[in-house]
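**Student:** Dumping the structure here so I can ask a few things about it.
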Amino acid sequence: MIPLPVAAANSNSNSNSNSNDEESPNLSTVIKPPLKKTKTLLPPPSSSSSNRPLHLRVSIDNNNNNNAPPPPADFSDHQWNYPSFLGTTTRKRRPSSVKPPSTSNLRFDTIPKTKTKTKTNTNTNTNTNTNTNTNTDLPPPPVPSSSPVARPQHHNHRSPPIFYLLIITCIIFVPYSSYLQYKLAKLEDHKLHLCRQSQIHFSSGHGNGKISIPIHDASFSYILSRKAALYIVLFTLILPFLLYKYLDYLPQIINFLRRTHNNKEDVPLKKRIAYMLDVFFSIYPYAKLLALLFATLFLIGFGGLALYAVTGGSLAEALWHSWTYVADSGNHAETQGTGQRVVSVSISSGGMLIFAMMLGLVSDAISEKVDSLRKGKCEVIERNHILILGWSDKLGSLLKQLAIANKSVGGGVIVVLAEKEKEEMEMDITKLEFDFMGTSVICRSGSPLILADLKKVSVSKARAIIVLASDENADQSDARALRVVLSLTGVKEGLRGHVVVEMSDLDNEPLVKLVGGELIETVVAHDVIGRLMIQCALQPGLAQIWEDILGFENAEFYIKRWPELDGLSFKDILISFPDAIPCGVKVAADGGKIVINPDDSYVMRDGDEVLVIAEDDDTYSPGSLPEVLKGFFPRIPDAPKYPEKILFCGWRRDIDDMIMVLEAFLAPGSELWMFNEVPEKEREKKLAAGGLDVFGLENIKLVHREGNAVIRRHLESLPLETFDSILILADESVEDSVAHSDSRSLATLLLIRDIQSRRLPYKDTKSTSLRLSGFSHNSWIREMQQASDKSIIISEILDSRTRNLVSVSRISDYVLSNELVSMALAMVAEDKQINRVLEELFAEQGNEMCIKPAEFYLFDQEELCFYDIMIRGRARQEIIIGYRLANQERAIINPSEKLVARKWSLGDVFVVIASGD
């Protein structure tokens, strides 16, 4: 009988009696003893041995020796949860370092327990202590394994259904293939047996010779090779699925074989392989083609091996049949046998898949190439072309002028690089509905700030580069132009042509020239238009003349060297060109300085070039000197300037520069009325920020009025009938698009005209200081005054399509700002030297283009040729370049028949280049 363990918790006599009572009951009557799970805490290291709890011991030899040594204190308390006859506990055991028990004694030690509280309450808790001692847990049987390592947790990984399907397929087909191999071996044995029975006997000279065909060894080796092929095919079929499922365990297996421990967290092998494939297909352009080639070769080899395993032919024959099945899926129709048909159908299916992949690759390659061409990503291989960087509203008129300039050479090539889609750019150019006359326009999508995109359009081989201003504000646009110039200077191959940069602010021009050097030519668009509007306000009709000179449709400026003119004075050179009009000289001795309207005594030297106005660069040449008649002509001095009253409707960014130009042109006592929606205090701040000293103006007086120019009530508050000139500016403070700006200007123009016509009875109150300086008989001024009730109205028009509305109504002289700027850019792109000519003619100092009446040069109905009038103009230090008859609408610049005499009237006017000093 095995005694139950007794816990000696106390040293009193009750513990002994309880211990004796526990040994008396019969074990057969005990079904399930009361159990009590106890938890014991490890004593602190500093506790003495006297405070340690007593430990229980079970002796196998039924020896109740109370003097036995105490068991070790490292036994787990969970082993006392159940008696030994109830089986082991289901609770997870803690790792233990206890050695296996010996055959003599078996000891179960618990973790040292803390003292119970029954020691302090002996009298009151006697029953509690008794029950506690009686219901002490029984130890379980010893643990079979003494390993301290915890049992690994098994994770239930569910395999994919296709893996089980593959296993079932292999289980079915492997016995079947073995059966076929067995049957084939029997047939081979039967065949060998028949061959041995039909041995061939040959008779020779000394006896009978018997030669048998050694078929057995060959048949055996043939069967083995087919078996090996079959096993290779089956293994190859199973291998991808095995790799897919267990590929991530491969590094662990390798580490185990190498006896190394890699505790670092690493990316799974499947993800790493997928990443490498992704990188391979992304970096190398021919990766897809190589993958398709590898798949084709693998299918041919694998299919040939499978055919060799199920057919009786050779391996070479099987590979050839495999290729035919891949190339043509219909070749397997004549196959015989189940195995051969299954393999041939599989190979044909793979061939169809490879063919579909090949079609996809070819289609993708063609689509990618077409998209590249459509999106403008391919390189432009051109020479001597004009490159335009950027996109703006001026591009249409710029392309038109460049196409007209290239007409004489049979056309050219213009390349546009902008940050827009190629299809969108081509669509916008198509909407221009303009005949480019043999000039090709190539659009490319890209950024002018990127060197790769600049090289894509052959920037180093272009004969001229035009940088357009963006639609942003002035500072941002000029900053972007500066970055583009820096990108152009960074081209390693260098630039062959010059760079024309459209600037928005005159203050930023020196910085761009400093960065670009001698290759940079700047055109300050806003400044040019502002000065031109001032000149047109003072001299109506001048806008049409500038439009004819700047455009390539009529006469324009050219500079050329003529050695046969060396030694001649400028007075003789002036009448030496039948088809051109000399305007100046490029002095070689002065560093190539261009002198406009030089003295008559200037003599041409070696290296000097002549500046002329001609139809084209190849339509003029010097001829013999004609005989001209200077004669007697009236010497009328220029009339003194009178004070004028001018109205500005709208606000421009460079309005401070326009005021300074008016200060230089107008007589003292003039008034400038400014009518716009900008508050008066803000106007003063903007004018001061632009460098204008309002209190330092001597000739003009500023009058501020605030209002909306398209509201009739606001316009009626102005004395519109008293102004000499009215300038309608493209109001940048209100509108930001070309169409809206022109609509606003046109509405303001119509309202002013209607208000002036209603105030017609009060027109006598108008100032009598109408411009009389040489224009008392000017038909243009008279027509403009009659059309707009004695006020000259100048409208700034951005869109050329709006010009027709203004010109047909004959209510205003217009200024095409965008088109004139485009003409200037095109002219400077063709010849950068012309930029210095335009800068001087647009400036308030130096020579200028103006309109003079005929009474300065001739008498009424006097018959003279154009050369005679040119000689008379030299007496006033002027160069006459054209005229407008009284009965005509447009002026004629550089007339063709200069020696033909005709009668002139005092209603005619002449276009001259004169000094403004």
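From the backbone N, Cα and C atoms, a Cβ is placed for every residue, glycine too.
The noted changes are left out; the structure has the residues it started with.
What Swiss-Prot lists as domain 'RCK N-terminal 1' is 383-524. Annotated domain 'RCK N-terminal 2' per Swiss-Prot: 643-792, in sequence order, evidence recorded as sequence analysis. S145 to F appears in Swiss-Prot as a mutagenesis experiment; the accompanying note says: In pollux-4; no nodules formation or arbuscular mycorrhizal symbiosis. G303 to S appears in Swiss-Prot as a published mutagenesis result, with the remark: In pollux-1 /Ljsym23-1 and pollux-2 /Ljsym23-2; no nodules formation or arbuscular mycorrhizal symbiosis. Where Swiss-Prot documents S322 to F as a mutagenesis experiment, the accompanying text is: In pollux-5; no nodules formation or arbuscular mycorrhizal symbiosis. Annotation of the mutagenesis experiment G530 to E in Swiss-Prot: In pollux-7; no nodules formation or arbuscular mycorrhizal symbiosis. Listed in Swiss-Prot is the mutagenesis experiment E830 to K, annotated as follows: In pollux-9; no nodules formation or arbuscular mycorrhizal symbiosis. In Swiss-Prot, the entry for mutagenesis G882 to S states: In pollux-10; no nodules formation or arbuscular mycorrhizal symbiosis. The structure shown retains the original residue.
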**Student:** Counting Cβ neighbours within 10 Å across all chains shown, tell me which of the mutagenesis positions G303, G530, G882 comes out on top.
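**Tutor:** Result for the most crowded candidate: G530.
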**Student:** Around E830 (mutagenesis position), how many other C-beta atoms are within 10 angstroms of its C-beta?
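**Tutor:** Cβ-Cβ neighbours of E830 (mutagenesis position) within 10 Å number 21.
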**Student:** Pull out the mutagenesis positions from the set S322, G530, E830, G882 whose C-alpha sits within 10 Å of the C-alpha of G303 (mutagenesis position).
**Tutor:** S322
**Student:** Please report how many Å separate the Cα atom of S322 (mutagenesis position) from that of G882 (mutagenesis position), as a whole number.
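**Tutor:** S322 (mutagenesis position) and G882 (mutagenesis position) have their Cα atoms 89 Å apart.
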**Student:** Between E830 (mutagenesis position) and G882 (mutagenesis position), what is the CA-CA distance rounded to a whole number of Å?
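**Tutor:** About 24 Å separate the Cα atoms of these two residues.
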**Student:** What are the DSSP helix/strand/coil residue counts across the domain 'RCK N-terminal 1' (383-524)?
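**Tutor:** Secondary-structure breakdown of the domain 'RCK N-terminal 1' (383-524): 62 helix, 31 strand, 49 coil.
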**Student:** Taking the Cα atoms as reference points, how far is G882 (mutagenesis position) from G530 (mutagenesis position) in Å?
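**Tutor:** If we compare the Cα positions of G882 (mutagenesis position) and G530 (mutagenesis position), the gap is 24 Å.
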**Student:** Reduced to three states, what secondary structure does DSSP give E830 (mutagenesis position)?
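**Tutor:** DSSP assigns E830 (mutagenesis position) to helix.
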**Student:** Do you know the mean pLDDT across the domain 'RCK N-terminal 2' (643-792)?
**Tutor:** 78
